[in-house]
Amino acid sequence: MDDTTYKPKNILITGAAGFIASHVANRLIRNYPDYKIVVLDKLDYCSDLKNLDPSFSSPNFKFVKGDIASDDLVNYLLITENIDTIMHFAAQTHVDNSFGNSFEFTKNNIYGTHVLLEACKVTGQIRRFIHVSTDEVYGETDEDAAVGNHEASQLLPTNPYSATKAGAEMLVMAYGRSYGLPVITTRGNNVYGPNQFPEKMIPKFILLAMSGKPLPIHGDGSNVRSYLYCEDVAEAFEVVLHKGEIGHVYNVGTKRERRVIDVARDICKLFGKDPESSIQFVENRPFNDQRYFLDDQKLKKLGWQERTNWEDGLKKTMDWYTQNPEWWGDVSGALLPHPRMLMMPGGRLSDGSSEKKDVSSNTVQTFTVVTPKNGDSGDKASLKFLIYGKTGWLGGLLGKLCEKQGITYEYGKGRLEDRASLVADIRSIKPTHVFNAAGLTGRPNVDWCESHKPETIRVNVAGTLTLADVCRENDLLMMNFATGCIFEYDATHPEGSGIGFKEEDKPNFFGSFYSKTKAMVEELLREFDNVCTLRVRMPISSDLNNPRNFITKISRYNKVVDIPNSMTVLDELLPISIEMAKRNLRGIWNFTNPGVVSHNEILEMYKNYIEPGFKWSNFTVEEQAKVIVAARSNNEMDGSKLSKEFPEMLSIKESLLKYVFEPNKRT
């Protein structure tokens, strides 16, 4: 190194268990034994400690699990480790996910960056802050542009992900100008190579080709991207670290462009597959920019150059994935043509460590994505469910379903309102997902809750929120079985209109204390991005002897109110809840079969299939109110969101016939 070269002493690398940053960290550890490297990573779904295996034995390496959004932790690390250089890679990066969870991108990419910058300002010891951004902040490049975006080009982001990265850049620039922080920004194009989580196209296509599955291309495949091999990118950051000028921006890219269709064809050729039969064109994404193109001259003037050609880089990448097929565990959710929010990798434990598996080097993982009808999806051995509600109806059925599907599960021993016991469960069981099927509905019915309000609050509100928060702290998805009995027909959703209540609608039924608590906790759970809320209504199963079964209930009543309602056939929808967990789906879902069925229609089916001599009589809602303590919810739920995700789901009447009445037919 010459006299003008910057030489750091103690480097903090954020997000270093992720793809690009792990290659950078491993390279610096390998090439500079006199540098102390501290890496900080919260270990989310696309990062893994195994990515840093080459560095763990080095005396100048230290790993810290934590979130850049924790200002206390960041300040503590800067001071105690005497950090003089930060290489900030940590970010949410998958564009598709940013459309369904943009607030999480804002939290990670903007707020997290702000925390780091403020810590740098307060400690006053940072000599270099290298902020890693993306070429997507420039926006879409004109198709006929002969010159790529240079570092002074206007920022015109087109999606939530790139908008958060551009926002973070503005903060970096402001802290550089306002407080004199020694900042450098990089903007990179697409990177590929070993260790990359298969939400990105190249590893996704390789894994699909390995398992003989079609390669899904959005639109016509004419979109153009530039690709750099990961080791070339790691070298670029090595150059920027030592030779980059404070206050400058550097594009990390290549002028060699490739159409998506050509990338898919090249991967097919590597596997000896016919591209025409192996490539499947699927519906395009509405936010799929046509082209990103960078000018790469500024970085080259520092002495960097691309070393790995496309053919060699792709071959190295393919070889790595075929030799490490289980690196990421169950990635079936990521391999879907249109994945929603991606799952936690199967090998991830709640404490951030990874399960070690003995996999021979020539093993090829077969990845399967099966619809809920088959009740089988992905690598079941990598899943482990923690279920609360062992003694309840839904909890018991979930356990039986896991046994049937070969999924490892355990019931939680802790009580929902006891935080310490929940933490102990997660530490000992180390689940990949948590299912909450616990709750107080009242025995024999919701009238019980009217005289047991403290107990109902303790479990339905305080307990559920406690479990959600413990899961959040451990980066776990919580599948929460809730209720749709928080709505009632009204002027905008009249009975018989076919207009159902949607997921975003706010509760309008508070006739029972049970419903009040469920409405309250649902509203609060909206603030937890790790929760999937399933609104169950009047649950039904093929077990007609179970007193919790809605059909069993009304068949034992002397009189029933004949009114149409949305309902949940558990035999069909409980397997869907497991599939939703595998797909890492979040937010609120109306968990009912499409359509409505009246109580008289159900009892007519019961008479035709089960008990020919069965008789019943009706009474009005007003007459019913005289013999019950709390009012009952009647409504229609809009099932379009769930139906779009699972188009094979049957309507309520079809599902009743297939799963309940046909199997129990006695006449």
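FYI, residue positions are counted from 1 along the chain as it appears here.
Positions of Cβ are set from backbone N, Cα and C atoms, glycine also.
All protein chains considered, the CB of ASP135 (active site, proton donor) has 24 other CB atoms within 10 Å. Per Swiss-Prot, active site, proton donor is recorded for ASP135, and the stated evidence type is similarity to another entry.
Cβ neighbour count for GLU136 (active site, proton acceptor): 25 (other Cβ atoms within 10 Å of its Cβ, all protein chains included). The active site, proton acceptor feature in Swiss-Prot is assigned to GLU136 (among others); the stated evidence is similarity to another entry.
If you look up Swiss-Prot, you'll see THR134 marked as substrate binding site. DSSP gives THR134 (substrate binding site) a strand state. Within 10 Å of the C-beta of THR134 (substrate binding site) there are 23 other C-beta atoms, taking all protein chains into account.
Residues annotated as NADP(+) binding site in Swiss-Prot: GLY389, LYS390, THR391, GLY392, TRP393, LEU394, GLY395. Every protein chain considered, the tally of other Cβ atoms within 10 Å of the Cβ of GLY389 (NADP(+) binding site) stands at 21.
Secondary structure from DSSP puts GLY18 (mutagenesis position) in coil. When other Cβ atoms within 10 Å of the Cβ of GLY18 (mutagenesis position) are tallied across all protein chains shown, the result is 24. Listed in Swiss-Prot is the mutagenesis experiment GLY18 to Ala, annotated as follows: Abolishes dehydratase activity.
According to Swiss-Prot, the mutagenesis experiment LYS36 to Ala carries the annotation: Reduces dehydratase activity. The DSSP secondary structure for LYS36 (mutagenesis position) is strand. Within 10 Å of the C-beta of LYS36 (mutagenesis position) there are 21 other C-beta atoms, taking all protein chains into account.
Annotation of the mutagenesis experiment ASP96 to Asn in Swiss-Prot: In mum4-1; no extruded mucilage and seed coat defects. Abolishes dehydratase activity.
Swiss-Prot lists LYS165 to Ala among its mutagenesis entries, and the accompanying note reads: Abolishes dehydratase activity. Taking the Cβ of LYS165 (mutagenesis position) as reference, residues of its chain lying under 8 Å away and at least six apart in sequence are, in sequence order, ALA91, ASN109, SER133, THR134, GLU136, VAL137, PRO157.
Taken residue by residue with DSSP, LYS413 (mutagenesis position) is part of neither helix nor strand, so it is coil. In Swiss-Prot, a published mutagenesis experiment is listed as LYS413 to Ala, annotated No effect on dehydratase activity.
Spacing of THR391 (NADP(+) binding site) relative to GLY18 (mutagenesis position) is 41 Å (Cα to Cα, whole number).
Spacing of GLY392 (NADP(+) binding site) relative to LYS36 (mutagenesis position) is 53 Å (Cα to Cα, whole number). Listed in chain order, the extra residues whose Cβ falls within 8 Å of the Cβ center of the NADP(+) site residues GLY389, LYS390, THR391, GLY392, TRP393, LEU394, GLY395 are ILE387, GLY396, LEU397, LEU398, ALA437, ALA438. A Cα-Cα distance of 19 Å separates GLY18 (mutagenesis position) from ASP135 (active site, proton donor).
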